[in-house]
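If you check Swiss-Prot, you get these features:
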type	residues	note
MUTAGEN	Leu115 to Ala	Complete loss of interaction with host ZMYND11
MUTAGEN	Leu122 to Ile	Abolishes binding to UBE2I
MUTAGEN	Thr123 to His	Abolishes increased sumoylation of human ZBED1
MUTAGEN	Cys154 to Ser	Loss of transactivation
MUTAGEN	Cys157 to Ser	Loss of transactivation
MUTAGEN	Cys171 to Ser	Loss of transactivation
MUTAGEN	Lys253 to Glu	Reduces interaction with human ZBED1
MUTAGEN	Glu267 to Lys	Reduces interaction with human ZBED1
Amino acid sequence: MRHIICHGGVITEEMAASLLDQLIEEVLADNLPPPSHFEPPTLHELYDLDVTAPEDPNEEAVSQIFPDSVMLAVQEGIDLLTFPPAPGSPEPPHLSRQPEQPEQRALGPVSMPNLVPEVIDLTCHEAGFPPSDDEDEEGEEFVLDYVEHPGHGCRSCHYHRRNTGDPDIMCSLCYMRTCGMFVYSPVSEPEPEPEPEPEPARPTRRPKMAPAILRRPTSPVSRECNSSTDSCDSGPSNTPPEIHPVVPLCPIKPVAVRVGGRRQAVECIEDLLNEPGQPLDLSCKRPRP
């Protein structure tokens, strides 16, 4: 870019326009992106952001200017009005405050104690829970083992042999591999099947019979003779009527009577005050006059 010397310190309008055109052509011509509509970043663009910044070449210099002692003094609330020691002074990895040391370095109105390294013991010396009696009694736990030769060198078989005392016993896996059979636990007894509920009895229909007829009672003057005994009975019959299979001619049929709830018919009101001589018959109605 060429240098333009302005005489008198005045830049005209034509000179300013030429300077801007020259700036655009020489500086921004190659890196100028094409104009485009602004679009917000997508979720993938926000998720794939690269937050790993390159190493700062000034990080070491800044760390020397502001050592750990200054940062610790700021945390402790100590005002430092002067600069810390010159760069290059080594700082220990861990600093602790020891006010009992009389030697102090004046950094301003408020003195800051000297910081010396201290080894911190991070070992936990607290006693844990005491072991319970159950853990001692359990001993070795059962572990299912798979060996090349079933029953030889198997930890599962050794566990069962040690607990049972039988030297020839094998675990279920070795027994299955040797005999080709599975080991099943004892089968429990089958549950009793519920008894089927009895079906409700259906009402049986009675066989149809010939209609029963009532025999007309004999009058006081009639006489009936029994052919089997050759005896005759006189007077009204007190026995129930007999049932005959043959229907006689002109039988007496009962007539349905409607029961009424009206009071007894009286001639005058005084009849209601007197006690009735016979029970009130409500089966029939007296016809109206």
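Note that Cβ sites are derived from N, Cα and C of the backbone, with glycine treated the same way.
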Thr123, Cys171, Lys253 screened against Cys157 (mutagenesis position), Cα within 10 Å - retained mutagenesis positions: Cys171
Lys253 (mutagenesis position) versus mutagenesis positions Thr123, Cys154, Glu267 - nearest by Cα: Glu267
For Glu267 (mutagenesis position), the one of Leu122, Thr123, Cys154, Cys171 that lies nearest, given that the mutagenesis positions are compared by Cα: Cys171
DSSP three-state assignment (helix, strand or coil) for Cys157 (mutagenesis position): helix
Among Leu122, Cys154, Cys157 [mutagenesis positions], residue with fewest other Cβ within 10 Å: Leu122
Cys154 (mutagenesis position) and Leu122 (mutagenesis position), distance between Cα atoms, whole Å: 43
Rounded distance in angstrom between the Cα atoms of Cys171 (mutagenesis position) and Cys154 (mutagenesis position): 9
Thr123 (mutagenesis position) to Cys154 (mutagenesis position) - Cα separation in whole Å: 41
